[in-house]
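Note sheet for the following structure.
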Amino acid sequence: MEDHQHVPIDIQTSKLLDWLVDRRHCSLKWQSLVLTIREKINAAIQDMPESEEIAQLLSGSYIHYFHCLRILDLLKGTEASTKNIFGRYSSQRMKDWQEIIALYEKDNTYLVELSSLLVRNVNYEIPSLKKQIAKCQQLQQEYSRKEEECQAGAAEMREQFYHSCKQYGITGENVRGELLALVKDLPSQLAEIGAAAQQSLGEAIDVYQASVGFVCESPTEQVLPMLRFVQKRGNSTVYEWRTGTEPSVVERPHLEELPEQVAEDAIDWGDFGVEAVSEGTDSGISAEAAGIDWGIFPESDSKDPGGDGIDWGDDAVALQITVLEAGTQAPEGVARGPDALTLLEYTETRNQFLDELMELEIFLAQRAVELSEEADVLSVSQFQLAPAILQGQTKEKMVTMVSVLEDLIGKLTSLQLQHLFMILASPRYVDRVTEFLQQKLKQSQLLALKKELMVQKQQEALEEQAALEPKLDLLLEKTKELQKLIEADISKRYSGRPVNLMGTSL
(Lines of atoms letter the chains of each structure in order from A and count residues from 1; the text may use other names and numbers.)
(Lines give C-alpha, C1' and ligand atoms only; values in the text may rest on other atoms or scores of the structure.)
Protein backbone atom coordinates (compact mmCIF):
# COMPACT_ATOMS: atom_id res chain seq x y z
CA MET A 1 0.00 0.00 0.00
CA GLU A 2 2.83 2.32 0.83
CA ASP A 3 4.51 1.55 -2.53
CA HIS A 4 1.28 2.32 -4.34
CA GLN A 5 1.04 5.63 -2.49
CA HIS A 6 4.32 6.83 -4.00
CA VAL A 7 3.58 5.80 -7.58
CA PRO A 8 3.28 9.05 -9.60
CA ILE A 9 0.30 9.86 -11.76
CA ASP A 10 1.49 10.90 -15.24
CA ILE A 11 -1.04 12.85 -17.30
CA GLN A 12 -0.47 13.99 -20.86
CA THR A 13 -1.20 17.72 -20.94
CA SER A 14 -2.92 17.58 -24.32
CA LYS A 15 -5.42 15.05 -22.85
CA LEU A 16 -5.80 16.68 -19.43
CA LEU A 17 -9.36 17.93 -20.01
CA ASP A 18 -10.53 14.52 -21.20
CA TRP A 19 -8.82 12.91 -18.21
CA LEU A 20 -10.69 15.14 -15.73
CA VAL A 21 -14.06 14.57 -17.41
CA ASP A 22 -13.55 10.79 -17.77
CA ARG A 23 -12.76 10.45 -14.05
CA ARG A 24 -15.83 12.48 -13.07
CA HIS A 25 -13.78 15.26 -11.52
CA CYS A 26 -15.52 17.83 -13.71
CA SER A 27 -18.82 18.17 -15.51
CA LEU A 28 -19.03 17.69 -19.23
CA LYS A 29 -20.89 21.02 -19.55
CA TRP A 30 -18.34 23.03 -17.63
CA GLN A 31 -17.96 25.67 -20.35
CA SER A 32 -21.45 27.14 -19.84
CA LEU A 33 -20.80 27.44 -16.12
CA VAL A 34 -17.48 29.17 -16.77
CA LEU A 35 -19.25 31.75 -18.93
CA THR A 36 -21.62 32.53 -16.04
CA ILE A 37 -18.68 32.89 -13.67
CA ARG A 38 -16.84 35.22 -16.03
CA GLU A 39 -19.89 37.48 -16.26
CA LYS A 40 -20.12 37.70 -12.47
CA ILE A 41 -16.38 38.42 -12.18
CA ASN A 42 -16.64 41.23 -14.73
CA ALA A 43 -19.51 42.73 -12.74
CA ALA A 44 -17.78 42.31 -9.36
CA ILE A 45 -14.52 43.98 -10.34
CA GLN A 46 -16.41 47.19 -11.11
CA ASP A 47 -16.86 47.83 -7.37
CA MET A 48 -13.60 47.09 -5.55
CA PRO A 49 -11.92 48.85 -2.61
CA GLU A 50 -8.64 50.69 -3.06
CA SER A 51 -5.85 48.19 -2.51
CA GLU A 52 -2.51 47.91 -4.28
CA GLU A 53 -2.48 44.12 -4.22
CA ILE A 54 -6.05 43.91 -5.51
CA ALA A 55 -5.13 46.34 -8.29
CA GLN A 56 -2.19 44.13 -9.26
CA LEU A 57 -4.41 41.04 -9.33
CA LEU A 58 -6.98 42.76 -11.53
CA SER A 59 -4.50 44.38 -13.96
CA GLY A 60 -3.75 42.59 -17.20
CA SER A 61 -4.03 38.96 -16.06
CA TYR A 62 -6.73 36.35 -16.42
CA ILE A 63 -8.55 36.12 -13.06
CA HIS A 64 -9.01 32.49 -12.05
CA TYR A 65 -10.14 30.62 -8.94
CA PHE A 66 -7.01 31.16 -6.86
CA HIS A 67 -7.05 34.88 -7.63
CA CYS A 68 -10.62 34.98 -6.37
CA LEU A 69 -9.56 33.27 -3.13
CA ARG A 70 -6.86 35.88 -2.59
CA ILE A 71 -9.28 38.72 -3.34
CA LEU A 72 -11.73 37.25 -0.81
CA ASP A 73 -8.99 37.16 1.84
CA LEU A 74 -8.15 40.80 1.16
CA LEU A 75 -11.83 41.78 1.32
CA LYS A 76 -12.12 40.14 4.75
CA GLY A 77 -9.77 42.83 5.97
CA THR A 78 -11.32 45.77 4.16
CA GLU A 79 -14.92 44.66 4.82
CA ALA A 80 -14.45 43.58 8.45
CA SER A 81 -16.82 46.27 9.67
CA THR A 82 -19.73 44.65 7.80
CA LYS A 83 -19.38 41.33 9.65
CA ASN A 84 -22.34 40.50 11.92
CA ILE A 85 -22.52 38.39 15.10
CA PHE A 86 -23.20 35.27 13.08
CA GLY A 87 -19.90 35.59 11.14
CA ARG A 88 -21.56 36.64 7.94
CA TYR A 89 -20.87 39.73 5.92
CA SER A 90 -23.53 42.21 4.93
CA SER A 91 -21.23 43.76 2.29
CA GLN A 92 -22.39 43.17 -1.28
CA ARG A 93 -18.75 42.86 -2.37
CA MET A 94 -18.20 39.90 -0.05
CA LYS A 95 -21.44 38.29 -1.16
CA ASP A 96 -20.50 38.63 -4.84
CA TRP A 97 -17.07 37.05 -4.45
CA GLN A 98 -18.36 34.31 -2.13
CA GLU A 99 -20.92 33.45 -4.80
CA ILE A 100 -18.19 33.37 -7.47
CA ILE A 101 -16.06 31.01 -5.38
CA ALA A 102 -19.06 28.77 -4.73
CA LEU A 103 -19.75 28.54 -8.45
CA TYR A 104 -16.10 27.73 -9.08
CA GLU A 105 -16.16 24.89 -6.53
CA LYS A 106 -19.33 23.43 -7.99
CA ASP A 107 -18.35 20.33 -9.99
CA ASN A 108 -14.70 21.43 -9.64
CA THR A 109 -15.19 24.00 -12.36
CA TYR A 110 -12.10 25.90 -11.25
CA LEU A 111 -9.93 22.84 -11.93
CA VAL A 112 -11.16 22.32 -15.48
CA GLU A 113 -10.83 26.07 -16.19
CA LEU A 114 -7.22 26.09 -14.98
CA SER A 115 -6.55 23.00 -17.06
CA SER A 116 -8.07 24.70 -20.10
CA LEU A 117 -5.81 27.73 -19.55
CA LEU A 118 -2.79 25.47 -19.21
CA VAL A 119 -3.58 23.54 -22.39
CA ARG A 120 -4.18 26.75 -24.34
CA ASN A 121 -0.92 28.28 -23.15
CA VAL A 122 1.10 25.15 -23.87
CA ASN A 123 -0.43 24.37 -27.25
CA TYR A 124 -1.05 27.84 -28.67
CA GLU A 125 0.06 30.94 -26.76
CA ILE A 126 3.64 29.94 -25.95
CA PRO A 127 4.39 28.39 -29.40
CA SER A 128 2.89 31.47 -31.05
CA LEU A 129 5.15 33.86 -29.11
CA LYS A 130 8.18 31.66 -29.74
CA LYS A 131 7.35 31.58 -33.44
CA GLN A 132 7.04 35.37 -33.54
CA ILE A 133 10.39 35.78 -31.79
CA ALA A 134 12.03 33.28 -34.16
CA LYS A 135 10.52 35.20 -37.08
CA CYS A 136 11.99 38.44 -35.73
CA GLN A 137 15.40 36.81 -35.42
CA GLN A 138 15.13 35.42 -38.94
CA LEU A 139 14.16 38.85 -40.26
CA GLN A 140 17.13 40.42 -38.50
CA GLN A 141 19.49 37.96 -40.16
CA GLU A 142 17.84 38.49 -43.54
CA TYR A 143 17.92 42.28 -43.21
CA SER A 144 21.54 42.11 -42.09
CA ARG A 145 22.42 40.02 -45.15
CA LYS A 146 20.54 42.40 -47.45
CA GLU A 147 22.27 45.35 -45.78
CA GLU A 148 25.66 43.86 -46.61
CA GLU A 149 24.54 43.09 -50.17
CA CYS A 150 23.25 46.64 -50.66
CA GLN A 151 26.42 48.11 -49.25
CA ALA A 152 28.57 45.95 -51.52
CA GLY A 153 26.30 46.66 -54.50
CA ALA A 154 26.37 50.41 -53.88
CA ALA A 155 30.15 50.37 -53.64
CA GLU A 156 30.38 48.28 -56.82
CA MET A 157 28.06 50.57 -58.81
CA ARG A 158 29.92 53.63 -57.55
CA GLU A 159 33.20 52.01 -58.56
CA GLN A 160 31.76 51.21 -62.01
CA PHE A 161 30.66 54.84 -62.33
CA TYR A 162 34.11 56.22 -61.57
CA HIS A 163 35.75 53.53 -63.72
CA SER A 164 33.53 54.48 -66.66
CA CYS A 165 34.24 58.16 -66.03
CA LYS A 166 37.95 57.36 -66.07
CA GLN A 167 37.52 55.63 -69.43
CA TYR A 168 35.83 58.74 -70.78
CA GLY A 169 38.56 60.90 -69.28
CA ILE A 170 36.33 62.82 -66.85
CA THR A 171 36.04 63.06 -63.06
CA GLY A 172 32.27 62.56 -62.89
CA GLU A 173 31.44 65.74 -60.97
CA ASN A 174 29.65 67.25 -64.00
CA VAL A 175 29.38 64.54 -66.64
CA ARG A 176 27.74 66.59 -69.37
CA GLY A 177 29.94 69.65 -68.92
CA GLU A 178 33.14 67.60 -68.81
CA LEU A 179 32.22 65.68 -71.96
CA LEU A 180 31.55 68.90 -73.83
CA ALA A 181 34.84 70.32 -72.58
CA LEU A 182 36.62 67.23 -73.94
CA VAL A 183 34.98 67.75 -77.32
CA LYS A 184 36.34 71.28 -77.38
CA ASP A 185 39.82 69.92 -76.65
CA LEU A 186 39.54 67.25 -79.37
CA PRO A 187 41.14 69.34 -82.18
CA SER A 188 44.20 70.02 -80.04
CA GLN A 189 44.55 66.31 -79.20
CA LEU A 190 44.30 65.36 -82.86
CA ALA A 191 46.81 68.07 -83.73
CA GLU A 192 49.27 66.49 -81.29
CA ILE A 193 48.74 63.06 -82.87
CA GLY A 194 49.26 64.57 -86.32
CA ALA A 195 52.46 66.29 -85.17
CA ALA A 196 53.75 63.02 -83.70
CA ALA A 197 53.00 61.23 -86.97
CA GLN A 198 54.69 63.99 -88.95
CA GLN A 199 57.89 63.64 -86.93
CA SER A 200 58.15 59.85 -86.62
CA LEU A 201 56.79 58.27 -89.82
CA GLY A 202 59.36 59.46 -92.38
CA GLU A 203 61.87 56.61 -92.18
CA ALA A 204 59.17 53.92 -91.81
CA ILE A 205 57.39 55.15 -94.95
CA ASP A 206 60.67 55.26 -96.89
CA VAL A 207 61.51 51.68 -95.84
CA TYR A 208 58.07 50.46 -96.93
CA GLN A 209 58.26 52.39 -100.22
CA ALA A 210 61.73 51.01 -100.96
CA SER A 211 60.65 47.46 -100.14
CA VAL A 212 57.58 47.66 -102.38
CA GLY A 213 59.62 49.18 -105.19
CA PHE A 214 62.34 46.53 -104.87
CA VAL A 215 60.10 43.47 -104.51
CA CYS A 216 57.38 44.51 -106.95
CA GLU A 217 59.83 46.21 -109.33
CA SER A 218 57.61 49.30 -109.50
CA PRO A 219 59.57 52.13 -107.90
CA THR A 220 57.24 54.80 -109.28
CA GLU A 221 54.17 53.47 -107.45
CA GLN A 222 53.41 55.58 -104.38
CA VAL A 223 52.27 53.70 -101.27
CA LEU A 224 50.54 55.06 -98.17
CA PRO A 225 49.35 58.34 -99.72
CA MET A 226 47.58 59.52 -96.57
CA LEU A 227 50.58 58.87 -94.31
CA ARG A 228 52.85 60.62 -96.79
CA PHE A 229 50.57 63.64 -96.84
CA VAL A 230 50.33 63.83 -93.01
CA GLN A 231 54.09 63.30 -92.73
CA LYS A 232 54.66 66.32 -94.94
CA ARG A 233 51.83 68.69 -93.94
CA GLY A 234 50.54 67.38 -90.61
CA ASN A 235 46.87 67.15 -89.66
CA SER A 236 45.69 69.62 -92.29
CA THR A 237 42.18 70.14 -93.65
CA VAL A 238 40.27 67.77 -95.90
CA TYR A 239 40.15 70.58 -98.46
CA GLU A 240 43.94 70.67 -98.64
CA TRP A 241 44.07 66.87 -98.95
CA ARG A 242 41.44 66.88 -101.68
CA THR A 243 42.71 69.81 -103.75
CA GLY A 244 46.39 69.91 -102.86
CA THR A 245 46.21 73.63 -102.03
CA GLU A 246 45.83 75.30 -98.67
CA PRO A 247 42.45 77.06 -98.27
CA SER A 248 42.42 80.81 -97.83
CA VAL A 249 39.30 80.68 -95.64
CA VAL A 250 38.21 77.84 -93.34
CA GLU A 251 34.56 77.90 -92.26
CA ARG A 252 34.36 75.16 -89.65
CA PRO A 253 30.99 73.67 -88.72
CA HIS A 254 29.52 75.28 -85.62
CA LEU A 255 27.90 73.04 -83.06
CA GLU A 256 25.88 75.84 -81.50
CA GLU A 257 22.89 73.60 -80.75
CA LEU A 258 24.95 71.46 -78.41
CA PRO A 259 25.40 74.01 -75.58
CA GLU A 260 21.79 75.17 -75.93
CA GLN A 261 20.56 71.62 -75.56
CA VAL A 262 22.79 71.11 -72.55
CA ALA A 263 21.47 74.27 -70.91
CA GLU A 264 17.89 73.19 -71.55
CA ASP A 265 18.38 69.65 -70.34
CA ALA A 266 20.31 70.85 -67.31
CA ILE A 267 17.01 71.92 -65.72
CA ASP A 268 16.02 68.91 -63.63
CA TRP A 269 12.43 68.97 -62.46
CA GLY A 270 12.71 65.62 -60.68
CA ASP A 271 12.93 61.95 -61.48
CA PHE A 272 9.45 61.70 -62.94
CA GLY A 273 7.91 63.24 -66.02
CA VAL A 274 11.21 64.08 -67.68
CA GLU A 275 10.54 62.15 -70.87
CA ALA A 276 7.08 63.61 -71.27
CA VAL A 277 8.38 67.16 -70.84
CA SER A 278 11.24 66.69 -73.29
CA GLU A 279 8.93 65.12 -75.87
CA GLY A 280 6.50 67.97 -75.54
CA THR A 281 9.31 70.47 -75.94
CA ASP A 282 10.55 68.81 -79.13
CA SER A 283 7.07 68.70 -80.60
CA GLY A 284 6.48 72.35 -79.88
CA ILE A 285 9.72 73.41 -81.54
CA SER A 286 9.07 71.28 -84.62
CA ALA A 287 5.55 72.59 -85.04
CA GLU A 288 6.70 76.18 -84.61
CA ALA A 289 9.50 75.70 -87.11
CA ALA A 290 7.05 74.16 -89.55
CA GLY A 291 4.69 77.10 -89.14
CA ILE A 292 7.47 79.63 -89.80
CA ASP A 293 8.67 77.79 -92.89
CA TRP A 294 5.20 77.55 -94.39
CA GLY A 295 4.54 81.23 -93.73
CA ILE A 296 7.74 82.54 -95.35
CA PHE A 297 8.04 80.07 -98.23
CA PRO A 298 4.52 79.22 -99.37
CA GLU A 299 5.70 77.89 -102.75
CA SER A 300 8.82 76.00 -101.65
CA ASP A 301 7.15 72.59 -101.75
CA SER A 302 5.86 72.98 -105.30
CA LYS A 303 8.99 74.52 -106.76
CA ASP A 304 11.57 72.29 -105.14
CA PRO A 305 10.11 68.98 -104.08
CA GLY A 306 13.52 67.34 -103.86
CA GLY A 307 15.21 70.03 -101.76
CA ASP A 308 13.19 69.56 -98.58
CA GLY A 309 14.75 72.00 -96.12
CA ILE A 310 12.71 70.97 -93.08
CA ASP A 311 14.48 68.43 -90.89
CA TRP A 312 12.02 66.45 -88.79
CA GLY A 313 14.76 64.39 -87.14
CA ASP A 314 16.01 64.72 -83.58
CA ASP A 315 19.55 65.60 -84.55
CA ALA A 316 20.16 69.25 -85.40
CA VAL A 317 23.70 68.50 -86.50
CA ALA A 318 22.42 66.11 -89.16
CA LEU A 319 20.67 69.05 -90.82
CA GLN A 320 23.82 71.09 -90.66
CA ILE A 321 25.97 68.33 -92.17
CA THR A 322 23.43 67.76 -94.94
CA VAL A 323 23.66 71.38 -95.94
CA LEU A 324 27.43 71.44 -95.70
CA GLU A 325 27.81 68.42 -97.93
CA ALA A 326 26.39 70.53 -100.68
CA GLY A 327 29.21 72.99 -100.08
CA THR A 328 31.21 71.75 -103.04
CA GLN A 329 29.84 74.79 -104.82
CA ALA A 330 31.67 77.06 -102.34
CA PRO A 331 33.99 79.71 -103.82
CA GLU A 332 37.49 78.62 -104.63
CA GLY A 333 39.82 78.72 -101.65
CA VAL A 334 36.96 78.48 -99.12
CA ALA A 335 36.75 75.26 -97.07
CA ARG A 336 33.25 74.50 -95.86
CA GLY A 337 31.48 71.56 -94.34
CA PRO A 338 33.56 68.37 -94.31
CA ASP A 339 36.31 70.13 -96.27
CA ALA A 340 36.84 72.42 -93.26
CA LEU A 341 37.44 69.49 -90.91
CA THR A 342 40.91 68.11 -90.32
CA LEU A 343 41.96 64.74 -91.69
CA LEU A 344 41.70 63.11 -88.27
CA GLU A 345 38.33 64.71 -87.51
CA TYR A 346 36.62 63.58 -90.71
CA THR A 347 35.56 59.95 -90.44
CA GLU A 348 36.50 58.87 -93.97
CA THR A 349 40.03 60.29 -93.93
CA ARG A 350 40.60 59.16 -90.34
CA ASN A 351 39.70 55.60 -91.26
CA GLN A 352 42.07 55.74 -94.23
CA PHE A 353 44.81 57.07 -91.96
CA LEU A 354 44.26 54.19 -89.53
CA ASP A 355 44.20 51.60 -92.32
CA GLU A 356 47.54 52.80 -93.65
CA LEU A 357 49.04 52.88 -90.14
CA MET A 358 48.01 49.26 -89.61
CA GLU A 359 49.32 48.29 -93.05
CA LEU A 360 52.69 49.83 -92.24
CA GLU A 361 52.73 48.27 -88.77
CA ILE A 362 52.11 44.77 -90.14
CA PHE A 363 54.87 45.17 -92.73
CA LEU A 364 57.43 46.37 -90.19
CA ALA A 365 56.46 43.67 -87.67
CA GLN A 366 56.90 40.98 -90.32
CA ARG A 367 60.21 42.49 -91.38
CA ALA A 368 61.38 42.43 -87.74
CA VAL A 369 60.54 38.73 -87.57
CA GLU A 370 62.49 38.07 -90.75
CA LEU A 371 65.52 39.93 -89.44
CA SER A 372 65.43 37.99 -86.17
CA GLU A 373 65.71 34.65 -87.96
CA GLU A 374 68.98 33.28 -89.27
CA ALA A 375 69.51 34.51 -92.78
CA ASP A 376 69.55 31.78 -95.37
CA VAL A 377 71.44 31.86 -98.64
CA LEU A 378 68.37 32.87 -100.64
CA SER A 379 67.58 35.79 -98.37
CA VAL A 380 71.15 37.06 -98.42
CA SER A 381 71.42 36.80 -102.16
CA GLN A 382 68.01 38.41 -102.64
CA PHE A 383 68.82 41.58 -100.67
CA GLN A 384 72.36 42.03 -102.11
CA LEU A 385 70.84 44.16 -104.85
CA ALA A 386 68.34 45.94 -102.53
CA PRO A 387 68.56 49.69 -101.91
CA ALA A 388 70.88 50.84 -99.16
CA ILE A 389 67.99 51.84 -96.89
CA LEU A 390 66.80 48.22 -96.81
CA GLN A 391 70.24 46.71 -96.29
CA GLY A 392 70.95 49.08 -93.40
CA GLN A 393 67.92 48.09 -91.33
CA THR A 394 68.19 45.96 -88.20
CA LYS A 395 65.72 44.16 -86.02
CA GLU A 396 66.03 46.81 -83.29
CA LYS A 397 65.11 49.60 -85.70
CA MET A 398 62.09 47.65 -86.93
CA VAL A 399 60.87 47.05 -83.37
CA THR A 400 61.27 50.75 -82.53
CA MET A 401 59.25 51.77 -85.60
CA VAL A 402 56.54 49.23 -84.73
CA SER A 403 56.25 50.59 -81.18
CA VAL A 404 55.83 54.13 -82.55
CA LEU A 405 53.06 52.95 -84.89
CA GLU A 406 51.35 51.01 -82.11
CA ASP A 407 51.38 54.13 -79.95
CA LEU A 408 49.74 56.20 -82.71
CA ILE A 409 47.11 53.53 -83.38
CA GLY A 410 46.42 53.18 -79.66
CA LYS A 411 45.83 56.90 -79.28
CA LEU A 412 43.46 57.09 -82.24
CA THR A 413 41.50 53.97 -81.26
CA SER A 414 41.32 54.71 -77.53
CA LEU A 415 37.88 54.45 -75.97
CA GLN A 416 37.97 58.09 -74.95
CA LEU A 417 38.60 59.34 -78.49
CA GLN A 418 35.99 56.99 -79.93
CA HIS A 419 33.36 58.49 -77.62
CA LEU A 420 34.50 62.00 -78.46
CA PHE A 421 34.18 61.27 -82.17
CA MET A 422 30.62 60.01 -81.59
CA ILE A 423 29.77 63.10 -79.55
CA LEU A 424 31.18 65.28 -82.31
CA ALA A 425 29.01 63.47 -84.84
CA SER A 426 25.83 63.54 -82.74
CA PRO A 427 25.10 65.82 -79.77
CA ARG A 428 22.38 63.36 -78.72
CA TYR A 429 25.18 60.97 -77.82
CA VAL A 430 26.04 63.30 -74.92
CA ASP A 431 22.57 62.64 -73.51
CA ARG A 432 22.99 58.89 -73.87
CA VAL A 433 26.42 58.86 -72.24
CA THR A 434 25.26 61.15 -69.44
CA GLU A 435 22.19 59.02 -68.82
CA PHE A 436 24.29 55.85 -68.91
CA LEU A 437 26.75 57.17 -66.32
CA GLN A 438 24.12 58.83 -64.14
CA GLN A 439 22.16 55.58 -64.12
CA LYS A 440 25.07 53.83 -62.41
CA LEU A 441 25.30 56.62 -59.85
CA LYS A 442 21.53 56.53 -59.26
CA GLN A 443 21.66 52.77 -58.77
CA SER A 444 24.41 53.27 -56.21
CA GLN A 445 22.33 55.88 -54.41
CA LEU A 446 19.23 53.66 -54.51
CA LEU A 447 21.20 50.77 -53.04
CA ALA A 448 22.51 53.08 -50.33
CA LEU A 449 18.93 54.12 -49.51
CA LYS A 450 17.87 50.48 -49.53
CA LYS A 451 20.70 49.73 -47.13
CA GLU A 452 19.39 52.41 -44.74
CA LEU A 453 15.92 50.88 -45.08
CA MET A 454 17.31 47.45 -44.20
CA VAL A 455 19.00 48.94 -41.12
CA GLN A 456 15.69 50.51 -40.10
CA LYS A 457 13.75 47.27 -40.63
CA GLN A 458 16.41 45.34 -38.72
CA GLN A 459 16.01 47.76 -35.81
CA GLU A 460 12.22 47.39 -35.95
CA ALA A 461 12.52 43.60 -35.85
CA LEU A 462 14.92 43.90 -32.91
CA GLU A 463 12.50 46.17 -31.04
CA GLU A 464 9.62 43.80 -31.73
CA GLN A 465 11.67 40.91 -30.39
CA ALA A 466 12.55 42.95 -27.30
CA ALA A 467 8.84 43.58 -26.73
CA LEU A 468 7.86 39.92 -27.19
CA GLU A 469 10.50 38.32 -24.97
CA PRO A 470 9.16 39.78 -21.67
CA LYS A 471 5.66 38.63 -22.65
CA LEU A 472 6.98 35.14 -23.26
CA ASP A 473 8.85 35.08 -19.95
CA LEU A 474 5.73 36.24 -18.09
CA LEU A 475 3.55 33.68 -19.87
CA LEU A 476 6.01 30.89 -19.06
CA GLU A 477 6.03 31.94 -15.43
CA LYS A 478 2.22 32.02 -15.23
CA THR A 479 1.97 28.68 -17.02
CA LYS A 480 4.40 27.06 -14.58
CA GLU A 481 2.30 28.38 -11.70
CA LEU A 482 -0.82 26.91 -13.31
CA GLN A 483 0.94 23.58 -13.74
CA LYS A 484 1.96 23.48 -10.07
CA LEU A 485 -1.55 24.44 -8.89
CA ILE A 486 -3.19 21.76 -11.04
CA GLU A 487 -0.70 19.08 -10.01
CA ALA A 488 -1.18 19.96 -6.32
CA ASP A 489 -4.99 19.95 -6.58
CA ILE A 490 -5.12 16.58 -8.36
CA SER A 491 -2.60 15.18 -5.88
CA LYS A 492 -4.96 16.02 -2.96
CA ARG A 493 -7.70 14.03 -4.63
CA TYR A 494 -5.46 10.94 -4.74
CA SER A 495 -4.16 10.95 -1.19
CA GLY A 496 -1.07 13.00 -1.93
CA ARG A 497 0.29 10.87 -4.77
CA PRO A 498 2.74 12.83 -6.94
CA VAL A 499 1.21 14.12 -10.18
CA ASN A 500 3.24 14.91 -13.31
CA LEU A 501 1.77 16.82 -16.24
CA MET A 502 3.66 15.52 -19.24
CA GLY A 503 4.38 17.34 -22.53
CA THR A 504 4.47 20.92 -21.26
CA SER A 505 8.15 21.54 -22.28
CA LEU A 506 8.37 24.67 -20.14
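Note that Cβ sites are derived from N, Cα and C of the backbone, with glycine treated the same way.
For the mutagenesis of Glu217 to Ala, Swiss-Prot gives this note: Abolished interaction with UFL1; when associated with A-355, A-359, A-373 and A-432. The structure shown keeps the original residue. Note: Glu217 (mutagenesis position) has no non-local neighbours, i.e. no same-chain residues 6+ apart with C-beta under 8 A of its own C-beta.
Under the heading of mutagenesis, Swiss-Prot lists Trp269 to Ala and annotates it as follows: Abolished interaction with ATG8 family proteins; when associated with A-294 and A-312.
Experimental mutagenesis is annotated in Swiss-Prot for Trp294 to Ala, with the remark: Abolished interaction with ATG8 family proteins; when associated with A-269 and A-312.
Trp312 to Ala appears in Swiss-Prot as a mutagenesis experiment; the accompanying note says: Abolished interaction with ATG8 family proteins; when associated with A-269 and A-294.
Under DSSP, Asp355 (mutagenesis position) is assigned to a helix (H, G or I) in the three-state scheme. Per Swiss-Prot, mutagenesis Asp355 to Ala is noted as: Abolished interaction with UFL1; when associated with A-355, A-359, A-373 and A-432.
Within its own chain, Glu359 (mutagenesis position) has Leu224 as residues 6 or more apart in sequence whose C-beta sits under 8 angstroms from its own. What Swiss-Prot says about the mutagenesis result for Glu359 to Ala is this: Abolished interaction with UFL1; when associated with A-217, A-355, A-373 and A-432.
Record note (Swiss-Prot) on the mutagenesis of Glu373 to Ala: Abolished interaction with UFL1; when associated with A-217, A-355, A-359 and A-432. Using a 10 Å radius centred on the Cβ of Glu373 (mutagenesis position) and all shown protein chains, the other Cβ atoms total 9.
According to Swiss-Prot, the mutagenesis experiment Arg432 to Ala carries this note: Abolished interaction with UFL1; when associated with A-217, A-355, A-359 and A-373. Summarising the environment of Arg432 (mutagenesis position), the number of other Cβ atoms within 10 Å of its Cβ, over all protein chains shown, is 12. DSSP gives Arg432 (mutagenesis position) a helix state.
DSSP gives Glu217 (mutagenesis position) a coil state; it is part of no helix or strand.
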